[in-house]
Amino acid sequence: MEADKDDTQQILKEHSPDEFIKDEQNKGLIDEITKKNIQLKKEIQKLETELQEATKEFQIKEDIPETKMKFLSVETPENDSQLSNISCSFQVSSKVPYEIQKGQALITFEKEEVAQNVVSMSKHHVQIKDVNLEVTAKPVPLNSGVRFQVYVEVSKMKINVTEIPDTLREDQMRDKLELSFSKSRNGGGEVDRVDYDRQSGSAVITFVEIGVADKILKKKEYPLYINQTCHRVTVSPYTEIHLKKYQIFSGTSKRTVLLTGMEGIQMDEEIVEDLINIHFQRAKNGGGEVDVVKCSLGQPHIAYFEE
């Protein structure tokens, strides 16, 4: 069989040597491309894994507290261009968690100098019922937190349109949207631009005049007629959100002190917190006005620090 195979290859070489060489070259090229593809897929997978890990590390989830805003005055704009957008900005600072281990307590003083004095004294003897307990005061090292500014702009000239049916070619749908949103009887007006995304079934409509977007947004839906069929598309404000001045910070709490050495105490935590509070309220013990005390005698607790 091996001899027959060699004879066959020899016959192929004799009858079409150029084609045989070309086939061999193509085969080698295909093998090389296949190897490169496998290598590239491995590199892509590795980079995607690293990207996911980096994304998880810098993901932020914060519940922004409700803030009451006070209306002060009305400004008269110098020209219509100042009415084209509504903008606002606010700063967000994340809370930094700290785990209080069993036998530890955190005490926060009203003044920084009191906390620093308690730390500098290091050893303190606190009377816990019949026990004169020695505790050690240490600074509280905090994990990294983040701080950034959020800028939000709401356009008075543009609107978002979603739930657009995929029934026309892209250029036809763009023309249909422009025609539909320019009809004044439906609250529309002259359209300056249509940015249509067929894949997501959405579009951004930009109007020429201020006020048209506001009229359309009052109804939340808008009629879109295609081939004598009325489709109800959803309209919503067009907003742009920017994150600026993103900062990662870490450090040591200036007013809070970590107390250790209470592992052997078996009492109600609130009673121990009151006794610690009383001890460190006294100036003769190196203390001062106490803001809050939190101790852990059983399960660890999580305390949150704000900037």
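Placed from the backbone N, Cα and C atoms, the Cβ positions cover glycine too.
Substituted residues are absent from this model; it holds the original ones throughout.
For 103-192, the entry in Swiss-Prot reads domain 'NID 1', with the evidence type a curator's inference. Sorting the domain 'NID 1' (103-192) by DSSP state (H, G, I as helix; E, B as strand; all else coil) yields 25 helix, 46 strand, 19 coil.
The domain 'NID 2' annotation in Swiss-Prot covers 201-292.
Quoted from Swiss-Prot, the note on mutagenesis experiment Lys22 to Arg is: Loss of TRIM21-mediated ubiquitination and loss of Sendai virus-triggered type I IFN-beta production. Loss of TRIM21-mediated ubiquitination and decreased Sendai virus-triggered type I IFN-beta production; when associated with R-27.
Lys27 (mutagenesis position) falls within a helical segment according to DSSP. While the structure shown retains the original residue, Swiss-Prot records the mutagenesis experiment Lys27 to Arg with this note: No change in TRIM21-mediated ubiquitination and no change in Sendai virus-triggered type I IFN-beta production. Loss of TRIM21-mediated ubiquitination and decreased Sendai virus-triggered type I IFN-beta production; when associated with R-22.
Here the residue is the original one, while Swiss-Prot reports the published mutagenesis Lys56 to Arg with the comment No change in TRIM21-mediated ubiquitination; when associated with R-61.
For the mutagenesis of Lys61 to Arg, Swiss-Prot gives this note: No change in TRIM21-mediated ubiquitination; when associated with R-56. The structure shown keeps the original residue.
For the mutagenesis result Lys176 to Arg, the note given in Swiss-Prot is No change in TRIM21-mediated ubiquitination; when associated with R-183.
Taking a C-beta cut-off of under 8 angstroms and a sequence separation of 6 or more, Lys183 (mutagenesis position) has no same-chain neighbours. Swiss-Prot gives this note for the published mutagenesis Lys183 to Arg: No change in TRIM21-mediated ubiquitination; when associated with R-176.
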Could you state the whole-number distance in Å separating the C-alpha atoms of Lys27 (mutagenesis position) and Lys176 (mutagenesis position)? 52
When you tally the Cβ atoms that lie within 10 Å of each candidate's Cβ, which of the mutagenesis positions (Lys27, Lys176) has the highest tally? Lys176
Could you tell me the mean pLDDT over the domain 'NID 2' (201-292), as a whole number? 90
